[in-house]
Every structure is written in C-alpha cells, then in structure tokens.
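Record note (Swiss-Prot), natural variant Arg136 to Lys: In strain: PAK. The unchanged residue is displayed. For Gln169 to Glu, Swiss-Prot lists a natural variant annotated as follows: In strain: PAK. One entry in Swiss-Prot concerns the natural variant Val182 to Ile. Its note says: In strain: PAK.
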Amino acid sequence: MLVKAHLRKQGINPLKVRKKGISLLGAGKKVKPMDIALFTRQMATMMGAGVPLLQSFDIIGEGFDNPNMRKLVDEIKQEVSSGNSLANSLRKKPQYFDELYCNLVDAGEQSGALENLLDRVATYKEKTESLKAKIRKAMTYPIAVIIVALIVSAILLIKVVPQFQSVFQGFGAELPAFTQMVVNLSEFLQEWWLAVIVGVGAIGFTFKELHKRSKKFRDTLDRTILKLPIFGGIVYKSAVARYARTLSTTFAAGVPLVDALDSVSGATGNIVFKNAVSKIKQDVSTGMQLNFSMRTTSVFPNMAIQMTAIGEESGSLDEMLSKVASYYEEEVDNAVDNLTTLMEPMIMAVLGVLVGGLIVAMYLPIFQLGNVVG
C-alpha cells in the first residue's frame, strides 16, 4: 500500500502492485565488472534525462536481476541520501569501485559535469571489460583444446586399449614398440589415474597460490606471456590499449597528467608496462614530454608514440590517446577472431592425430599377424 501511495504522489495510478520474486539461480550471483559498467552507463543516461540522483538509484536497482547488485545500488543510495557525495559513497565499496573510478566521479562532482564524466567512465569500463573478455577468450580456447584432447586420450587409454590388450595376449608374439608404449601408458593410467588427477590438481593449486602470494612469480609470468608467439602479441596490444584508454579518460576529466599516470600504472595489467609507466611518471614530473618518455622505455609501439606527440603538439592529447586505444582494441579483436578461426582446424588436427595414433597402435599387431599368416 505504501508503494501505491508513493506512486500516486508522482501522478502514477497503479492497478496492481506485487513484490518481485528473487530467482534461486540469481540469489548467489556475484557482482561482476560488467554489472558496474552497466550501472555507470544507466546512471549517465538517467542524469542526462534529468532524473534526480536518488530516483535514478531506485529505477536502476529495479532493473537488475542480480539481488546482490540491487543491494549494492540500494546501499549507495542510502549513503548519498545521508549526505555523502556520490564519490565518497562509492569509495566505501572499494571491491567494486576502484580509485580511478571514484576519482573521476569526484572530478565530475567538483566541476559540475557529473553527467559527462559518468558517460566517459561508462565508456571506459565497457571498453576495458570488453578487452579483458577478448583476452580471456584468446587464452581459454587453446586451454580448452588441450583439456578435450587429454580427456579423449585418457578415455581411450583406460577404457578402449585394455579391450585390445586381452586380444594381444593371445598372440604370443612381441608387440611393436609403438603399441607396447601405448599399452604401458594404458596400464599406468589404469593403476595411477587417481594420483594423476590429484597431481594435476596440486600443480594447479600451487600455481594459483604462487600467483596470489609471490610478486616475483607474477612478474616473471607477465614477462614470459609477452614473449609467447601469437598470445604475447594479443596481450601486448591489449596493454597498450588499456594504457591509452585509461590515460585518455583521466586526462579528459581534468586530472593532471602526473596524477593520471598513477591510475594508468595499475590499469595496464602487466608488470612490464607498469614499470614503464612508473618511469614515464618520473620523467614527466621533471618536465619531459610524454611522447619522449614513452620512447625511452622501448616498450610502446611507434604508432602510439607518434599519435601522443601529435596530441601534445595540437593540444588534443586525450583525443589522440582515445584514437590509439580504439585502434589497438580493434587489433586485439581481429587477432582473437583470427586465432579462433585458426584453432578450429587445429582442434580437429590434434584430436585426429591422438585418436588416429591410438587406433594405429592397436591395429599394428593385427596387421603384423596378417602378414605372418599370409
């Protein structure tokens, strides 16, 4: 009844009001970065339409199926309604809104251009999350191929090869070397399959813990990834795009270049670029031009350096950096699509070699027996 009364005050006469149920499937859903990007885009849209801030929270919150996201929006609304600024309200949720995000919102509130800043932040979040998704896709695809190949091979070795093995024992002859190797591998997996699974799990767990706890391990991994064929190029272009996109967004918001570089450092997602940005910050703080400093790092591509130089000379640095980001985002997109196209026949080839090799190994003794009988 309170909801009906509230709506009537706004000139809306509802015929029926019912409580929206919570899906059991969505009850435990986490708040994802794309949820935050959507929230930001909707906030920018609402403010552009002249909807009051507190009312915007109500409308946006109801639009999310994820109950945890609705709860987050409601908590932000409560903070703002109690007198806190939007930026300070967001700072109380650091697990969802990083320092860069909050600083940009703060700049928008201070300058009276919150709508424009939210629009820029929304674009930034959408672009960066899209880029991350493409990188995950590029990395996941070959891993999926390897896993499928291993599972198929394991099933054949554990379930199919033993059927042939009983036949081979009746031959009373020495098996071909290739067949004997496959039989030995089959016997090993039949006896030790559980230990193999535990071992693989232990390796995965150790890798995860090292990545979480050891900075040296993470640094080494980041440097190694950049040197990988195909994947290294995708990660490199992604880091350049994230660098340019972050710096363009912060600089356009009126953040001083040296301060903007603080935000850029962690946004690239790779230690090689993080170290390069730290050096650039030191150089720029002493008066060196951004493009000169980028060149001295030997990390950034010439195109990005030249576009930065043009931006500095013409006074349109944010615009030029945005063009650099868009170019490398498209490059990543094309590279991932090409990789996917390349991997499809590779999957068939790998599976064909594995399955075909096992079949040949099983039939070699039969062919030899046929030759002897002939």
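Heads up, the Cβ atoms here are built off N, Cα and C, so glycines get one too.
This view paints the features noted in Swiss-Prot onto the structure.
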residue	record	contacts (Cβ under 8 Å, 6+ apart)
Arg136	variant position	none
Gln169	variant position	none
Val182	variant position	Leu157, Val161, Leu358, Ala361, Met362
